[in-house]
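For reference, Swiss-Prot has these:
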MUTAGEN   Ser134 to Ala  No effect on YWHAE-binding
MUTAGEN   Pro136 to Ala  No effect on NEDD4-binding; when associated with A-139 and A-141
MUTAGEN   Pro139 to Ala  No effect on NEDD4-binding; when associated with A-136 and A-141
MUTAGEN   Pro141 to Ser  No effect on NEDD4-binding; when associated with A-136 and A-139
MUTAGEN   Ser150 to Ile  Loss of phosphorylation
DOMAIN    166-250  domain 'Ras-associating'
DOMAIN    290-399  domain 'PH'
MUTAGEN   Lys305 to Ala  5-fold loss of inositide-binding
MUTAGEN   Lys308 to Ala  5-fold loss of inositide-binding
MUTAGEN   Ser428 to Ala  Impairs YWHAE-binding
MUTAGEN   Ser476 to Ala  Loss of phosphorylation
DOMAIN    493-574  domain 'SH2'
Amino acid sequence: MALAGCPDSFLHHPYYQDKVEQTPRSQQDPAGPGLPAQSDRLANHQEDDVDLEALVNDMNASLESLYSACSMQSDTVPLLQNGQHARSQPRASGPPRSIQPQVSPRQRVQRSQPVHILAVRRLQEEDQQFRTSSLPAIPNPFPELCGPGSPPVLTPGSLPPSQAAAKQDVKVFSEDGTSKVVEILADMTARDLCQLLVYKSHCVDDNSWTLVEHHPHLGLERCLEDHELVVQVESTMASESKFLFRKNYAKYEFFKNPMNFFPEQMVTWCQQSNGSQTQLLQNFLNSSSCPEIQGFLHVKELGKKSWKKLYVCLRRSGLYCSTKGTSKEPRHLQLLADLEDSNIFSLIAGRKQYNAPTDHGLCIKPNKVRNETKELRLLCAEDEQTRTCWMTAFRLLKYGMLLYQNYRIPQQRKALLSPFSTPVRSVSENSLVAMDFSGQTGRVIENPAEAQSAALEEGHAWRKRSTRMNILGSQSPLHPSTLSTVIHRTQHWFHGRISREESHRIIKQQGLVDGLFLLRDSQSNPKAFVLTLCHHQKIKNFQILPCEDDGQTFFSLDDGNTKFSDLIQLVDFYQLNKGVLPCKLKHHCIRVAL
């Protein structure tokens, strides 16, 4: 029977040897292996009358002395992890002895006594120093549970490096030049970062905010896809590059209005000879189909400043140009760029930096390129609609169904949250009714004639109130500072004194969708304003002129036929009514300070 917790070397301790030598042979247990002594005791009946109480007291004293000896030698005697005991003397190799050494009953009792846990742990720590070569090593199947240096509870320091949550600081700029440093995780996507910035900036989350990868030294920029990892994209950017926080209403416009994007002559299918525009979306999202976008583009030669107009074909395998007219035979197609390890960008100032023939340039940039312009594949379209078509086709062919999932995720979240949250009431012509609050309780005016007269009366009352406010707010007759002439400056859609080119640039950056607008000061008339509006991917400007009626200044878009006391009323009206405009005002350009 092995001693649980106490090595056999305790038997060689002087204190223990003294106790063993002082013990008389007549007090040994009859169950011991010493048979001659047992037979002598049975023969002599006089020796059976042993004082039992004295024997028990002697055994208890021996146990107490042995326990103190274990405590004294626990720091020096090793205990192997495999359950075997380290001997003070190495065991001699050879055949096993036929005669086993006699074990006294007192030793058998002492071997069943426990030792302190701390002493055993200290003995285990010194195992490697006292392990002998004659004892075979038994591997421990659970070293992390019983090892002295590995606690059973996982701590952040005990996690492997791959599982540790890495954090990184990312600097994001706004359109007005302000910036914010945000600490993000390594697995944070562009959508997650946009939602975080929306929360920190107290903006309205309408799923149109995007993160823009901006390269000023290359004159390139693009909107990150919602599923892209921000840290991974930043690793491919140069030191001059930066992230911009911007609106983009046209990011998923293709899924809303696919009919308005691709002309019929630009779309072909390899597997079917004819197909309608309604099948366009399914063919782009289906990985087994092979849609193609074809047409003429201006292509800049690598390493040269010259541009050539070539017939270009975009497939899932890459972008090709034809070396012989409009032929698409394999021997006439030359690979221009690969879609797998590249991204498509818009040219910011293509005419000035790359001598582009038009202002509608695009670029296919390999991910490995940082500052060099030699490997950039620069292209140029004839108009903005053609450029949008090529860039949208590139994204669809590269990402496919993943792009559609990015479009559907916000809608699915909105549908799940709608039963638990009160929806914001949309302002439209179908959600407004005429009310009469002249009595003690309000009532709905159902008669159209009565509703029209009530609206006219309310309009006259509003004009009278605004006139009184103008009179009270005027500082001097020469420099009137009325509320109606300055209240619009508090709105996000008013951008102040910017040029026509700047307003067009802002409209293009935030998406050429129908109804996107902004208001600005007129450069030709100091008292007038300009409404810049996008319709059918074209930008138009409408002048807002002031007019006077009964000494009161009004603003009008249609030469005084429809008058408004301030620009806020004008914008509210044309958000509900098209009027003289080609479409209603739907989205306004906004700049947010981070």
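Cβ coordinates come from backbone N, Cα and C, glycine included.
Keep in mind that this structure shows the original residues, not the substituted ones.
Quick caveat, the model's predicted, so the values are computed rather than measured.
Secondary structure of the domain 'PH' (290-399), assigned with DSSP and counted as helix (H, G, I), strand (E, B) and coil, comes to 24 helix, 47 strand, 39 coil.
Under DSSP, the residues of the domain 'Ras-associating' (166-250) split into helix, strand and coil as follows: 17 helix, 33 strand, 35 coil. Proximity of Lys305 (mutagenesis position) to non-local residues of its own chain (separation of 6 or more, Cβ distance below 8 Å) is seen for Asn355, given in sequence order. Residue density at Lys308 (mutagenesis position): 11 other Cβ atoms are found within 10 A of its Cβ, drawing on all protein chains shown. Each residue of the domain 'SH2' (493-574) gets a DSSP state, and the totals for helix, strand and coil are 18 helix, 32 strand, 32 coil.
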